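Structure first, commentary second.
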Amino acid sequence: MAFAGLKKQINKANQYMTEKMGGAEGTKLDMDFMEMERKTDVTVELVEELQLKTKEFLQPNPTARAKMAAVKGISKLSGQAKSNTYPQPEGLLAECMLTYGKKLGEDNSVFAQALVEFGEALKQMADVKYSLDDNIKQNFLEPLHHMQTKDLKEVMHHRKKLQGRRLDFDCKRRRQAKDDEIRGAEDKFGESLQLAQVGMFNLLENDTEHVSQLVTFAEALYDFHSQCADVLRGLQETLQEKRSEAESRPRNEFVPKTLLDLNLDGGGGGLNEDGTPSHISSSASPLPSPMRSPAKSMAVTPQRQQQPCCQALYDFEPENPGELAFKENDIITLLNRVDDNWFEGAVNGRTGYFPQSYVQVQVPLPNGN
């Protein structure tokens, strides 16, 4: 910074402290300007908070959001593009119903068929929710972000510049500088005042565009709920048909089988041909004790030890959401390999991501993880 510029900054700082501590009077702007400043400050807070709350509305699970942010950050660091979509609750429930409906068997179970129908409906609702997310991000969140990073940023820049030039002007007047210096400072002060006023006015008088964005948001929500209502109406009719089908089916008769029906052949404890219990042979060996033998108990331990894990070589403090903190010598359970440099693991009931260079793998993950 040149000496003249440094001197100007010192003078402005001196004027600021004189006004705050010494009671000096600075140039006062009118009430209309101060009201525009207040509304602009509220708009800055509104845009920041509205973006945050809208994202939480679309993706309410904070753990899933943190995991997505961590994966996105790791992908940027590693230079690898990684597919990363928010797990819609409708989709998770749909997957559960579809999986177990097919396991039960749709051929013989109306309940299994109903589960599959319900799962397919929820899957459609999850797809509709993804469309809602894309619509809101494109037509509501992106304009807000543009407003925050361009319009508001420009207005706040003019306001900051206005404050600096006002201090410079008042400092030159207080110190009774040369007339041409005071006039030059006054001209710059007036120029910044004009730019700040026009910028704030244009921002605050743009209601048409802002309300249009709210209309788009409301229309997207209406379309989402309308499509979901159509899906649920069809599902309700289908499930009522399945209920009627289940009620009209004849009830199957079931006769439990006996040991004789199973053609068991052997010694004591069986049944005679007439169905009466046979006597236990005195030579028959006694039943084994239900107590677990030491050999069986010990056999469980190695399996537990074979769980993929690693030992921390150093302390790790997270820098991003979703990362896992741990201390040196902690034993961390390995859950997944994110890429060549990062793991996903768990320790002390917490899960998250951590760099491979901070740990020594003791039991590696199976191939493919």
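The backbone N, Cα and C atoms fix where each Cβ goes, glycine too.
So, quick note: what you're seeing has the original residues, none of the substitutions.
Feature list (source: Swiss-Prot):
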- 18-248: domain 'BAR' (DOMAIN)
- 305-364: domain 'SH3' (DOMAIN)
- LYS129 to Arg: In RNA edited version (VARIANT)
- LYS137 to Glu: In RNA edited version (VARIANT)
Worksheet item: Could you tell me the C-alpha distance between LYS137 (variant position) and LYS129 (variant position) in angstrom, no decimals?
Response: 12
Fill in: Close in space, distant in sequence - LYS129 (variant position), Cβ under 8 Å, 6 or more apart
GLN88, GLU90, PHE224
Discussion item. Is it possible to get the count of other C-beta atoms within 10 angstroms of the C-beta of LYS137 (variant position)?
Written reply: 14
Discussion item. Under DSSP, is LYS137 (variant position) part of a helix or a strand, or is it coil?
Written reply: helix
Worksheet item: By DSSP, what is the split of the domain 'SH3' (305-364) into helix, strand and coil residues?
Response: 4 helix, 31 strand, 25 coil
